[in-house]
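Colleague: Quick paste of what Swiss-Prot says about this protein:
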- 1-106: domain 'HSR' (DOMAIN)
- 182-282: domain 'SAND' (DOMAIN)
- ASP299 to Ala: Abolishes interaction with histone H3 (MUTAGEN)
- VAL303 to Met: No effect on interaction with histone H3 (MUTAGEN)
- CYS312 to Trp: Abolishes interaction with histone H3 (MUTAGEN)
- CYS313 to Tyr: Abolishes interaction with histone H3 (MUTAGEN)
- PRO328 to Leu: Reduces interaction with histone H3 (MUTAGEN)
Amino acid sequence: MAGGDGMLRRLLRLHRTEIAVAIDSAFPLLHALADHDVVPEDKFQETLRLKEKEGCPQAFHALLSWLLTRDSGAILDFWRILFKDYNLERYSRLHSILDGFPKDVDLNQSRKGRKPLAGPKAAVLPPRPPTKRKALEEPRATPPATLASKSVSSPGSHLKTKPPKKPDGNLESQHLPLGNGIQTMAASVQRAVTVASGDVPGTRGAVEGILIQQVFESGRSKKCIQVGGEFYTPNKFEDPSGNLKNKARSGSSLKPVVRAKGAQVTIPGRDEQKVGQQCGVPPLPSLPSEPQVNQKNEDECAVCHDGGELICCDGCPRAFHLACLSPPLQEIPSGLWRCSCCLQGRVQQNLSQPEVSRPPELPAETPILVGLRSASEKTRGPSRELKASSDAAVTYVNLLAPHPAAPLLEPSALCPLLSAGNEGRPGPAPSARCSVCGDGTEVLRCAHCAAAFHWRCHFPTAAARPGTNLRCKSCSADSTPTPGTPGEAVPTSGPRPAPGLAKVGDDSASHDPVLHRDDLESLLNEHSFDGILQWAIQSMSRPLAETPPFSS
């Protein structure tokens, strides 16, 4: 055994410079040495200060020189920690040292040359992982089978519990990514735990997690619960004797509350019990013996898991970098600020609440223009009409809102609105076709019904097109024109009603020709809806000579 101890000391002296050059970061090697009591607290702080002044290789070279003066047990522990998986992943140059390590040297031998520490310092040391595991099992003395078979009934819902998963005993270590890609969990400290929702008021369903031990970037080693891909750290599993030591290293206090993506669960049995549901994740129940929580925001970004200048959410413990937000912020906003998860959770919570029954409302009255009323709306029943004065620019009629399936305007009502161009004159419509010959070249628009037609097809005996106010054969027949002058049928004396303005109480509107689908689509593409409304308002301002007065 003595020969093996001397061999380890000689190997450390031989590879001291190589190890110091391979260590380019104090974490996780230095923190692991402090956690396993290989490096005391004062030497830990001294190495960190030296790293800031001279660099990491020089600081570790001085630490290894000091370690050569220690007993053989400390050197054995150093080699064990150095060749752990997370150190080999973090420091790739250590593989060459491991490959050249003598095969006959056993690093698993027991430590006999090191005396256990006694006195007050021994009380400050954190217990070994097996002791922690035993402490974890004591609060949950109920067997998993009993918890799984236990059913809790709540009003309006039936809860089901899942059987606990079997712990995987062949997993020695599990590596989890942090901001720098390093996060480790101790081996053989995983156990499936199923908690019924009835144990904690305000929770729904059963939450199943795995108790694990986690080593964080700051060097702290704590118990946490794994639920899916998330890890939550209850304050109960923190060792009280090790908090002072961990606080001195990390410079920040531990988070004592169990967090499940924004959900907070306080201690059952207190006067105030609050359960915050955010992001739609069910809250994780806390243990009955958990101490009073002290709400604080996290000291790392919830997106990239890195520190720095963070903006804290006022609705949950999360914190974010301004650049990690979506969309990113340029500066910290003033007043209260909530993250997208809190806002989404509020919307989902409002939608999940039952709506208060309201008395049935009367059908809304929709004011529409008189000139835009279709023929089908006139036969739906009596309507309340306002008495219009002679100098009114626009006349409105209050109609009961029609059925959603019924269109407000029919193609026959849109024909006169879309017939005029920018100058109020009919023009050629390339996409429309004549109703007689079916040809779409050089077609004209009727000034009354906006139907596409050829002059030669509707009036083959006419010599030329008189005027610009052209009408098709059907519209000219209604107004009794002469075949040679169909566009002059409208009298010029007296006020002329707007084309397409439906008369109140007149049933002749149902005889308006219906546009084909191609004609209607072409008209809608050529004219905007604002132009249609503007035309309607201008047309409605003209006095209606043929319209009877409205009844009061």
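Note that the numbers count up from 1, one per residue, in the order the chain is shown.
Including glycine, each Cβ sits where the backbone N, Cα and C put it.
Show me how these features fit into the shown structure, please.
Modeller: Mapped onto DSSP classes, the domain 'HSR' (1-106) shows 76 helix, 0 strand, 30 coil.
Of all the Cβ atoms in the protein chains shown, 16 others lie within 10 Å of the Cβ of ASP299 (mutagenesis position).
For VAL303 (mutagenesis position), applying a Cβ distance below 8 Å and a minimum sequence separation of six or more within one chain yields PHE320, HIS321, CYS324, LEU325.
According to DSSP, CYS312 (mutagenesis position) is assigned to a strand segment. Counting every protein chain shown, 16 other Cβ atoms lie within 10 Å of the Cβ of CYS312 (mutagenesis position).
Every protein chain considered, the tally of other Cβ atoms within 10 Å of the Cβ of CYS313 (mutagenesis position) stands at 23.
On its own chain, PRO328 (mutagenesis position) has LEU322 as residues at least 6 apart in sequence with a Cβ closer than 8 Å to its own Cβ.
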Colleague: Work out how many Å separate ASP299 (mutagenesis position) and CYS312 (mutagenesis position) at their Cα atoms, rounded off.
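Modeller: With the alpha carbons as reference points, the distance is 9 Å.
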